[in-house]
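If you look up Swiss-Prot, you'll see 22-211 marked as domain 'GH16', on the strength of sequence analysis. Under its mutagenesis entries, Swiss-Prot includes Glu97 to Asp with the note: Induces mislocalization. Record note (Swiss-Prot) on the mutagenesis of Glu97 to Gln: Loss of function. According to Swiss-Prot, the active site, nucleophile annotation covers Glu97. Annotation source Swiss-Prot lists active site, proton donor at Glu101. Residues or ranges marked as xyloglucan binding site in Swiss-Prot: Glu101, His114, Thr115, Asn116, Asp124, Lys125, Glu126, Asp190, Trp191, Gly195, Arg272.
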Amino acid sequence: MAITYLLPLFLSLIITSSVSANFQRDVEITWGDGRGQIKNNGELLTLSLDKSSGSGFQSKNEYLFGKVSMQMKLVPGNSAGTVTTLYLKSPGTTWDEIDFEFLGNSSGEPYTLHTNVYTQGKGDKEQQFKLWFDPTANFHTYTILWNPQRIIFTVDGTPIREFKNMESLGTLFPKNKPMRMYSSLWNADDWATRGGLVKTDWSKAPFTASYRGFQQEACVWSNGKSSCPNASKQGTTTGSWLSQELDSTAQQRMRWVQRNYMIYNYCTDAKRFPQGLPKECLAA
């Protein structure tokens with residue numbers, strides 16, 4: 001089924017503008033001993049994985065709320081055992097984190113897209129999906145929108161998940177710790193594919209994932225201050241991602257994805273929560 005719906009793009013005057021992406025300016029490769037490379041004058045970045053090591057990079061900026069997008073083309077062919085990630089994370093032992101994780105699979109089998117939200121080091125809010133396209137054939141855009149009211153995960157402009165701020169119910173929500181954007185390609189064949197039953201085929205190495213089109217509309221955190229001083233006050237900025245929510249059309253698209261492509265939802269896993277489902281699940 002063709003996907004024609006795109007979420008509206010909102011601009012704000014008090015955020016960093018989404019100028020043309022340039023990896024040389026916006027990110028730094030943090031590990032991999034040369035396996036991560038910036039190419040084409042900063043327009044393309046590749047990560048590779050072999051038996052010795054994977055690789056990764058991070059944004060130079062920290063954000064306290066933002067809308068971060070990346071075009072990615074995942075490892076083709078037999079990617080079993082590999083994990084490609086795009087996420088926001090704060091440092092420390094009680095960290096906040098918002099995850100996209102792409103779990104590789106055997107040739108011809110679809111990737112699993114794993115999402116999760118951590119607050120103060122506590123996660124357990126997983127939702128997993130199969131994608132409705134081949135994520136290795138072309139670049140596709142993955143976006144995390146994080147504002148004081150909600151977190152929205154989108155794929156090519158189509159929302160797949162919304163995690164609302166339900167602190168009124170006692171549910172933790174990440175809103176106090178600035179986070180960087182991170183991405184990595186690494187070996188996780190002890191769990192990534194069929195619970196670790198399928199191992200990485202190192203004869204296919206090096207495995208490579210490609211990135212372009214990094215966009216950051218965000219409240220940049222620098223020297224203990226935000227570029228959006230009123231961002232934590234809900235509803236103070238209208239007409240931007242800081243107050244963006246899903247309209248009825250977007251909600252319909254999200255329900256279509258969840259109905260047809262969601263393969264795991266912690267909110268329906270009664271065996272995992274014998275004392276009762278999390279409160280935010282009952283309120284949804």
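Think of each number as a place in line: the chain as shown, counted from 1.
Keep in mind that glycine also has a Cβ here, set from the backbone N, Cα and C atoms.
Unsubstituted: the structure retains its original residues.
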Taken over the domain 'GH16' (22-211), the model's mean pLDDT: 96
Pairwise CA distance, Trp191 (xyloglucan binding site) versus the residue listed as 'active site, proton donor', rounded so that it is a whole Å: 13
Collapsed DSSP category at Trp191 (xyloglucan binding site): coil
Spatial separation of Glu101 (active site, proton donor) from Glu126 (xyloglucan binding site) - C-alpha basis, Å: 11
Fewest other Cβ within 10 angstroms of its own Cβ, chosen from the recorded positions Glu97, Glu101, Asp124: Asp124
10 Å Cα neighbourhood of Glu101 (active site, proton donor): matching binding-site residues from Thr115, Asp124, Arg272: Thr115
